[in-house]
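This report refers to the structure that appears directly beneath it.
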Amino acid sequence: MTTVLPPLEDTDGLWAALTEAAASVEKLLATLPEHGARSSAERAEIAAAHDAARALRVRFLDTHADAVYDRLTDHRRVHLRLAELVEAAATAFPGLVPTQQQLAVERSLPQAAKEGHEIDQGIFLRAVLRSPLAGPHLLDAMLRPTPRALELLPEFVRTGEVEMEAVHLERRDGVARLTMCRDDRLNAEDGQQVDDMETAVDLALLDPGVRVGLLRGGVMSHPRYRGKRVFSAGINLKYLSQGGISLVDFLMRRELGYIHKLVRGVLTNDDRPGWWHSPRIEKPWVAAVDGFAIGGGAQLLLVFDRVLASSDAYFSLPAAKEGIIPGAANLRLGRFAGPRVSRQVILEGRRIWAKEPEARLLVDEVVEPDELDAAIERSLTRLDGDAVLANRRMLNLADESPDGFRAYMAEFALMQALRLYGHDVIDKVGRFGGRPPA
């Protein structure tokens with residue numbers, strides 16, 4: 001049974017004003033027809049009500065984000081992951097973020113028919129991540145291993161293999177070999193893929209028999225690429241159109257979960273030997289690109305220690321085409337490609353082929369397709385060493401400070417939430433429509 005906590009001391013009256021505004025929004029929604037059936041006047045009326053409530057959410061959280069977070073996490077003694085945090089906030093502070101019931105209704109609808117309650121989650125997460133107290137604590141919570149990974153770990157240590165829906169993980173010769181295996185959809189990303197990837201990354205980092213990690217796409221059954229390896233087609237636009245891409249469980253978890261773990265490692269308890277000098281378990285990572293790395297696939301390459309590509313591969317971040325923000329690529333791509341090429345890729349949708357000179361800004365080695373296997377093994381051997389591990393840690397600290405990443409992700413939380421419900425995004429992905437995923 002959930003319990004609503006006593007309200008915070010509302011000396012400035014912001015909480016009372018917010019709860020009243022949130023109640024007014026719900027009362028108005030109850031009188032209106034479904035999203036797509038509203039008149040222009042009705043759309044303007046509910047937009048104004050949402051805007052007033054959201055302005056109050058921002059003002060309330062600008063002042064009280066730390067107090068809210070401390071209430072939810074027992075003064076930062078409890079580590080809540082993103083989904084747990086927003087669910088706890090919905091219970092403890094009614095009207096601050098959407099309820100589970102509201103979100104369940106939204107999940108049953110295509111993107112174009114949703115009310116956009118996830119925007120309120122974006123407001124909340126931006127405030128939490130902006131905080132120098134709450135933000136680092138949330139990042140640490142997301143660096144901890146998932147319960148699913150901890151459950152699978154003993155079996156993986158024993159057998160060296162785990163088969164999941166979207167990822168096959170095998171330990172061989174000290175290497176954790178992660179193969180993305182959504183063969184029917186070109187490794188397009190969805191919530192299941194994010195969950196499987198985080199589980200696989202956790203297992204690779206936690207297994208003491210693993211020294212280096214490798215990520216590669218598997219062989220496809222998709223008609224256009226049957227029998228060929230493909231790295232990743234990026235976000236599943238069909239699922240986005242159908243309403244199956246979540247702000248918290250996909251877009252935010254992806255960045256703060258397994259991708260951040262590729263950079264920083266997995267955070268462990270203080271009962272592990274050597275914890276005092278290294279609270280996180282980190283390992284070097286190699287990525288090998290066959291075919292293409294589009295969108296989220298290209299974003300991934302920016303956090304790997306070494307990237308290989310077949311000579312016929314290409315890379316793109318079609319953010320302008322899709323209308324959304326390409327994860328943390330806006331933060332990272334400029335370090336590799338410089339400001340001009342970064343803008344061409346992100347703002348104009350430029351595609352970079354592996355044989356172009358600019359590809360060497362993104363890829364360490366380009367080889368003929370039949371030579372890629374051998375190049376992978378050479379790279380894995382090269383990165384297997386304690387000195388590599390220590391230096392990649394220092395390089396990552398110099399390249400991307402934890403506070404800089406946190407500040408970026410704070411703005412990303414709200415900006416991406418707004419993009420999800422932008423009219424241009426809904427129009428662009430509408431051609432991928434269909435029934436919502438089960």
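Heads up, the Cβ atoms here are built off N, Cα and C, so glycines get one too.
At each noted site, the model still has the original residue.
Secondary structure at Leu237 (mutagenesis position), taken from DSSP and collapsed to helix, strand or coil, is helix. Annotation source Swiss-Prot lists substrate binding site at Asp183, Glu189, 222-225, 233-238, Gly296, 325-327, Gln416.
Experimental mutagenesis is annotated in Swiss-Prot for Leu237 to Thr, with the remark: Strong decrease of affinity for DPA-CoA and 2-fold decrease of the catalytic efficiency compared to the wild-type. Slight decrease of affinity for dioxygen. Counting Cβ atoms from all protein chains shown, Leu237 (mutagenesis position) has 21 others lying within 10 Å of its own Cβ.
Record note (Swiss-Prot), mutagenesis Arg254 to Lys: Strong decrease of affinity and the catalytic efficiency compared to the wild-type. The unchanged residue is displayed. Here the Cβ of Arg254 (mutagenesis position) has 24 other Cβ atoms within 10 Å, regardless of which shown protein chain they belong to. Following the DSSP three-state reduction, the secondary structure of Arg254 (mutagenesis position) is helix.
Swiss-Prot lists Glu255 to Gln among its mutagenesis entries, and the accompanying note reads: Same affinity and catalytic efficiency compared to the wild-type. The Cβ of Glu255 (mutagenesis position) lies under 8 Å from the Cβ of Gly327, Ala328, Met409, Phe412, each of which sits 6+ residues away along the same chain.
Here Swiss-Prot notes a mutagenesis experiment, Gln299 to Asn, with the remark: Slight increase of the affinity and 2-fold decrease of the catalytic efficiency compared to the wild-type. For Gln299 (mutagenesis position), the Cβ neighbour count at a 10 Å cut-off comes to 25, with all displayed protein chains included.
For Ile324 (mutagenesis position), the Cβ neighbour count at a 10 Å cut-off comes to 25, with all displayed protein chains included. Experimental mutagenesis is annotated in Swiss-Prot for Ile324 to Thr, with the remark: Loss of dioxygenase activity.
While the structure shown retains the original residue, Swiss-Prot records the mutagenesis experiment Val429 to Thr with this note: Slight decrease of affinity for DPA-CoA and catalytic efficiency compared to the wild-type. Slight decrease of affinity for dioxygen. Sequence-distant neighbours of Val429 (mutagenesis position) (same chain, 6+ apart, CB under 8 A from its CB) are Gln111, Leu237, Leu240, Ser241, Glu322, Gly323.
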Pop the Cα-Cα gap between Pro223 (substrate binding site) and Arg254 (mutagenesis position) into the table, whole Å please.
28
May I ask for the distance between Ala233 (substrate binding site) and Ile324 (mutagenesis position), taken between their Cα atoms and rounded to an integer number of Å?
15
Using Cα positions only, nearest of the binding-site residues to Ile324 (mutagenesis position) (Asp183, Pro223, Gly296):
Gly296
Which residues in the same chain, at least 6 apart in sequence, have a Cβ under 8 Å from the Cβ of Asn236 (substrate binding site)?
Arg185, Ala188, Glu189, Asp190, Gly244, Ile245
